[in-house]
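Trainee: Swiss-Prot feature annotations, pasted as is:
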- HIS569: active site, proton acceptor (ACT_SITE)
- 120-126, 143-147, 159-170, 233-235, 262-266, SER282, PHE286, TYR302, 392-399, 429-432, 438-443, PHE472, PRO570: FAD binding site (BINDING)
- VAL322, ARG323, SER324, ILE325, VAL326, LEU327, ARG328, PRO355: NADP(+) binding site (BINDING)
- HIS569 to Gln: Almost complete loss of TrX reduction (MUTAGEN)
- GLU574 to Gln: Reduced Trx reduction (MUTAGEN)
- GLU574 to Ala: Reduced Trx reduction (MUTAGEN)
- CYS594 to Ser: Loss of Trx reduction (MUTAGEN)
- CYS595 to Ser: Loss of Trx reduction (MUTAGEN)
Amino acid sequence: MNLCNSRFSVTFVRQCSTILTSPSAGIIQNRGSLTTKVPHWISSSLSCAHHTFQRTMNLTGQRGSRDSTGATGGNAPAGSGAGAPPPFQHPHCDRAAMYAQPVRKMSTKGGSYDYDLIVIGGGSAGLACAKEAVLNGARVACLDFVKPTPTLGTKWGVGGTCVNVGCIPKKLMHQASLLGEAVHEAAAYGWNVDEKIKPDWHKLVQSVQNHIKSVNWVTRVDLRDKKVEYINGLGSFVDSHTLLAKLKSGERTITAQTFVIAVGGRPRYPDIPGAVEYGITSDDLFSLDREPGKTLVVGAGYIGLECAGFLKGLGYEPTVMVRSIVLRGFDQQMAELVAASMEERGIPFLRKTVPLSVEKQDDGKLLVKYKNVETGEEAEDVYDTVLWAIGRKGLVDDLNLPNAGVTVQKDKIPVDSQEATNVANIYAVGDIIYGKPELTPVAVLAGRLLARRLYGGSTQRMDYKDVATTVFTPLEYACVGLSEEDAVKQFGADEIEVFHGYYKPTEFFIPQKSVRYCYLKAVAERHGDQRVYGLHYIGPVAGEVIQGFAAALKSGLTINTLINTVGIHPTTAEEFTRLAITKRSGLDPTPASCCS
């Protein structure tokens, strides 16, 4: 049992010091004459821990050990002179590795700071980092605050975007729309279904919000149980070790050895008349206290398309306004197939179009004027709801980052491979960092790994490559690895082979659902082992299909391994094992039947 290197080593050595120095302990402090009142492995470990404790309390000047002004110390360990005997070495203790770790001043023993770590942001990244840091012996506070939305004043509890206004409510409403579709398909499968069945928006919103509030509550309890101090306040830096927290009851100044910025982002609003006064964003949609009705969704990223998709499935009339391209950053062949599948379902797309203004009419409806950016032609239409989905902005403005000396790039924070900013004791994780995937699982893992490096002696870094993701449109799109365009750009068109095919889900046949856009492809190297660089899939339960293949891709999946894997029949996932036609061949990738 390697007690000196365990995650609780700091606490352990403190307790051991008390035992070793207590007159009633019955343990002689002379290393060579430990009594037999305790088993040998305990006595030797206690002696080792006592030595570690003395060194930890005395040693300063290493990276991570600073005085209250932030200056590094310069004192050598006691007893480190030329004539000092070598320290006791436990046979199972990697002392060299342990000594190489940063030495922190523990605030619980009169150190210079209120906390070892303050995490700014109570979302996925911040919570994961805070809880993991506590498990590794740090004293942690988590600062969290939500500004009300400008149009409706929407607020929410702890948990960040994903829990409150992102992944969770989005997936629930997507599921509600799929259930509505399934109900209408049920008649083809022999079910007697009332033709007048329709969703109740208010009941759906209430159910979604009840679930969110339960998650908020569980999260608060979890933070309390794990001894993370939760501070509901807006934080701004005074200097690199001091934060001013604005609370409901006033202000509070708090200090920490280390800060992790995990504030995430919020939706952008266009700079046009009426945008803020009358438009809403995804921050408002999932708690909207009225039916959305005829809705203009401005923006064709994944948020805009997902919202338009479930609104259509719930019986409303969405229109998508696209300034340039659909699903920027994704494989564009797949993106256009997704858009085409939505148009087939009756969702209009206004291409190459931007909004000019939003006006509220006497009847409460919204008059939107817009323009085609290619022809200059202007037009207008009336909607019940205007939903802005034009991108997100990092929440850096309220942090007063210049006071701490932290660099900002395009409202995001640039970091190195260890999530460190340009300031030695300040880190950033999650959606706030520049140039990394803005996905909840990425944020969670990055936050945990950062805490383990800071307080657990780990060296593992976050791997941001080949991260799988899913767009929850009516016909879902999931992918992992490189898009076809990026693979060509990185390796050259002559070095890339694309295996592709359309397929026919068995469950689509009886209700006679369209299979026109059920498509998948594997982007691979053309020669050699034909390693797979990217996998792309459009169809039902896309996220469930791609997850396992994501692990295979990260493990070095090749085309030969893929096509020689025996598939599970009949499933849509097995279609990846049947990819045999390349784009270069020019052959028709459309199957004759579900089993061909």
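Glycine is no exception: its Cβ is also placed from the backbone N, Cα and C atoms.
On this model, are these features tucked inside or out on the surface, and what's nearby?
Mentor: HIS569 (mutagenesis position) falls within neither a helix nor a strand when secondary structure is assigned with DSSP, and so counts as coil.
Under DSSP, THR161 (FAD binding site) is assigned to a helix (H, G or I) in the three-state scheme. Taking a C-beta cut-off of under 8 Å and a sequence gap of six or more, THR161 (FAD binding site) has these contacts in its own chain: GLY123, SER124, CYS167, GLY264, GLY265, ASP431.
Sequence-distant contacts (6 or more apart, same chain, Cβ under 8 Å) of ARG323 (NADP(+) binding site) comprise GLY299, ALA300, LYS352, THR353, VAL354, VAL373, ILE390. In three-state terms derived from DSSP, ARG323 (NADP(+) binding site) belongs to neither a helical nor a strand segment and is classed as coil.
Secondary structure at GLU574 (mutagenesis position), as computed by DSSP, is helix.
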Trainee: Long-range same-chain neighbours of LEU327 (NADP(+) binding site), Cβ under 8 Å, sequence gap at least 6?
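Mentor: When sequence neighbours closer than 6 are ignored, LEU327 (NADP(+) binding site) has ALA300, GLY301, TYR302, LEU305, MET334, ALA335, VAL338, ALA339, VAL471, TYR477 within Cβ distance under 8 Å.
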Trainee: Counting distance between Cα atoms, which of the binding-site residues VAL263, ARG392, LEU399 is nearest ILE325 (NADP(+) binding site)?
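Mentor: Ranked by Cα distance from ILE325 (NADP(+) binding site), first place goes to ARG392.
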Trainee: Just give me the nearest neighbour of LEU143 (FAD binding site) among the recorded positions VAL326, ARG328, PRO355, HIS569, GLU574, Cα to Cα.
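Mentor: For LEU143 (FAD binding site), the closest Cα among VAL326, ARG328, PRO355, HIS569, GLU574 is found at ARG328.
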Trainee: Largest pairwise Cα distance, Å, within the listed NADP(+) binders VAL322, ARG323, SER324, ILE325, VAL326, LEU327, ARG328, PRO355?
Mentor: 19
Trainee: Non-local Cβ contacts of THR440 (FAD binding site) (under 8 Å, 6 or more apart, same chain)?
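Mentor: Listed in sequence order: SER124, CYS162, GLY166, CYS167.
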Trainee: If you compare CA-to-CA distances from SER324 (NADP(+) binding site) to each of the recorded positions VAL263, ARG392, LEU399, HIS569, GLU574, which comes out shortest?
Mentor: ARG392
Trainee: Please report the number of other Cβ atoms within 10 Å of the Cβ of VAL322 (NADP(+) binding site).
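Mentor: Result for VAL322 (NADP(+) binding site): 20 other Cβ atoms within 10 Å.
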